[in-house]
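A.B. asks: First the structure, which I've put down as structure tokens, then a few questions once you've had a look.
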Amino acid sequence: MDPLGPAKPQWSWRCCLTTLLFQLLVAVCFFSYLRVSRDDPTVYPNGSHFPDSTGTPAHSIPLILLWTWPFNKPIALPRCSEMVPGTADCNITADRKVYPQADAVIVHHREVMYNPSAQLPRSPRRQGQRWIWFSMESPSNCRHLEALDGYFNLTMSYRSDSDIFTPYGWLQPWSGQPVHPPLNLSAKTELVAWAVSNWGPNSARVRYYQSLQAHLKVDVYGRSHKPLPQGTMMETLSRYKFYLAFENSLHPDYITEKLWRNALEAWAVPVVLGPSRSNYERFLPPDAFIHVDDFQSPKDLARYLQELDKDHARYLSYFRWRETLRPRFFSWALAFCKACWKLQEESRYQTRSIAAWFT
């Protein structure tokens, strides 16, 4: 017998077995890869899960990139399904590496307004990516708006005609009985306060204050005035019956935290200088505030406040609305979640002229 005879079929059997094992190994690796690709997307440093960088997202959850943190101050990012009822969650991140895949980019104007061409995203945006212009400042404090024309698809601001309306505050009906304690009038030991950071000696609000204080004592807090240590504002302002909620510029819907937080949270009656009374009444009951336009002069306003100081029943009438309504306040997290809701609610793609609209 040829000693090599039986060797040939033995070698062939081993070869077939090796080939089958190799093919089985390749198949296992392939299906394992598919499973990992499906179940374990790329994890970015903030812990959010996003698709690969092909430029065409395969995700169903909207991915929102915050191009900058507002005023460069990071916040805890929310679960939008918990903040805005009826809204599905979005992936919200400030990690610019996800820019090619982002469904939307929120640009806070303050951080880009001094040099928009250098500070806006430079890489080409992917098809369908929506840019959201975001500002809570008035047009008087927003520079270089014309440089933004042609870039943005949605607006987000305090203006009620924004695509995404983010007011500084609003009133919400109580779901049951009011849970706050009644106003402790005996704790209101002072009359009028004003906290101001940007003085602006030639501004309308400072000129009005100077005329008012000739007839009425007003305690002014802030830079170059009475100190107001951090964390003591509400405790301090709650001692006052009235608060001057004077805006730094006069524009439609520009009703800021000066009214919503400084006055209403301190349970002080707001004395407002800003847009028209009718504009305020779109957001507040007419007896929830005092408007300077209701008086022919600061002297007349001073006389009225002094009358209310002595007439407890009339003063307390400015709090009747609290029996059915409660103030709610703006937050950055809520604004981002409103953008999340809008992106899922409406897919329309448009280009806005920011400069023509925001005046």
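Glycine too: its Cβ is placed from the backbone N, Cα and C atoms.
Since the structure is predicted, the reported quantities are computational estimates derived from the model, not experimental observations.
Pulled these features from Swiss-Prot for this protein:
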VARIANT   Pro124 to Leu  In allele B
VARIANT   Gln172 to Glu  In allele B
VARIANT   Val192 to Ala  In allele B
A.B. asks: Quick one: Cα separation, Val192 (variant position) versus Gln172 (variant position), in Å?
C.D. replies: 27
A.B. asks: Which of the three DSSP states, helix, strand or coil, fits Pro124 (variant position)?
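C.D. replies: Coil, per DSSP.
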A.B. asks: Could you state the whole-number distance in Å separating the C-alpha atoms of Gln172 (variant position) and Pro124 (variant position)?
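C.D. replies: Pair distance, Cα basis, whole Å: 42 Å.
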A.B. asks: If you count, for each of the variant positions Gln172, Val192, the other Cβ atoms lying within 10 Å of its Cβ, which residue has the minimum?
C.D. replies: Gln172
A.B. asks: Name, in the order they occur in the sequence, the residues of the same chain whose CB lies under 8 A from the CB of Pro124 (variant position) and which sit 6 or more residues away.
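C.D. replies: Long-range Cβ contacts: none.
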